[in-house]
Amino acid sequence: MNTTTCTHKDNPNFWIFGLFFFLYFFIMATCFPFLPIWLSDIIGLNKTHTGIVFSCISLSAIAFQPVLGVISDKLGLKKHLLWIISVLLFLFAPFFLYVFAPLLKTNIWLGALSGGLYIGFVFSAGSGAIEAYIERVSRNSAFEYGKARMFGCLGWGLCASTGGILFGIDPSYVFWMGSAAALLLMLLLVVAKPKPNQTAQVMNALGANQPQITAKKVFNLFRQRRMWMFILYVIGVACVYDVFDQQFATFFKTFFATPQEGTRAFGFATTAGEICNAIIMFCSPWIINRIGAKNTLLIAGLIMATRIIGSSFATTAVEVIALKMLHALEVPFLLVGAFKYITGVFDTRLSATIYLIGFQFAKQSAAIFLSAFAGNMYDRIGFQETYLMLGCFVLAITVVSAFTLSSRQEIAAAAGAAALTSQSR
């Protein structure tokens, strides 16, 4: 008996939460791509102060991420957390225009702290909570999470081009567009009726779904060289790249005759990149299964180094747009490669913990310091000289990671050797 024939086409939860992804990432795209431009051109912050704002966002993210993770697990399929995030997103425009902006102009630290708390909660930490919730719904409602997640790429891409046009007319329109989209988010939550899977309910009652994880096993992770080498890659490559990308929009628009023209071009380039991102995201598992997770991470590192170093030598708008498009290759290879690496090298029962601590937490923690450092360097020596330093560092860590990251074959060989040693005793 086939129970999954009409899994997606006739599954209301697939379409409801696919649209939820679309709208949520649409709203997120009213913030992040244009935030550095808004901070510099509208608020008048220098690059050092912009770096402080991004550092506060990272600090808030690492504070909220584990808390929201625990709350999300306890709530299960209850929509309480999604309602809180959606209501806060409805206040997106009022907060930015009437709280965040005045505070930034009055006191950079108060403004950065308030913006960091808000953006860190609804976006940096909230996105993980939403993704975890919808992934749970997908398992209970029998649809593929990855296919629903692709709606998010389309939402981000659509908003990037629309927002780029509106930003040139009146930046406040972009924020009000985000608040309006939040109303549709709340409407989706009203009609969404995720139901627990009956089999899962029985298994939970029997205790069969309880993870066999202890605090000792978690702490033992940090005694493993493999864990620290993975964290080295995450901080030295992925984190540095994120810091580079934070203020890239400000650098990008300097290649155009007017800031408005540059903002519009950045929006269109982001849209094209997100469409390519969605296509490559769909194909990336097929590629990664053939080349292996370690090689995928190394390729991602080379792509990131190429974009950063290339940006330091860019002299025309065409060159900087082409370099921007490399982001569409990097994102799928890094995200899918990281998950494949974690599940292939470490105990799969600890995969969520490793991803939270070794990837998200490590990256956000390092970004607190690197964002402020990069912002200061932009002011002191300029974008391109700083990019050359960052790019060479990323390239160096990628080369080192070729020798320090583990492959599945190396893990299997080590396990086999350990088994033979045990038998010989």
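From the backbone N, Cα and C atoms, a Cβ is placed for every residue, glycine too.
According to Swiss-Prot, the experimentally introduced change Leu88 to Pro is described as follows: Does not affect melibiose transport. Increases affinity for maltose and maltose transport. Quoted from Swiss-Prot for the published mutagenesis Leu91 to Pro: Does not affect melibiose transport. Increases affinity for maltose and maltose transport. Quoted from Swiss-Prot, the note on mutagenesis experiment Ala182 to Pro is: Does not affect melibiose transport. Increases affinity for maltose and maltose transport. Among the mutagenesis entries in Swiss-Prot is Ala367 to Val, noted as: No change in transport activity.
Distribution of Swiss-Prot features across the structure.
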residue: Leu88; record: mutagenesis position; contacts (Cβ under 8 Å, 6+ apart): Tyr118, Phe121, Val122
residue: Leu91; record: mutagenesis position; contacts (Cβ under 8 Å, 6+ apart): Ser179
residue: Ala182; record: mutagenesis position; contacts (Cβ under 8 Å, 6+ apart): Leu23, Ile27, Ser86, Val87, Leu89, Phe90, Phe92
residue: Ala367; record: mutagenesis position; contacts (Cβ under 8 Å, 6+ apart): Phe54, Ser55, Ser58, Cys239, Asp242, Val243
**OP:** State the three-class DSSP label for Ala367 (mutagenesis position), counting H, G and I as helix, E and B as strand, and everything else as coil.
**Re:** helix
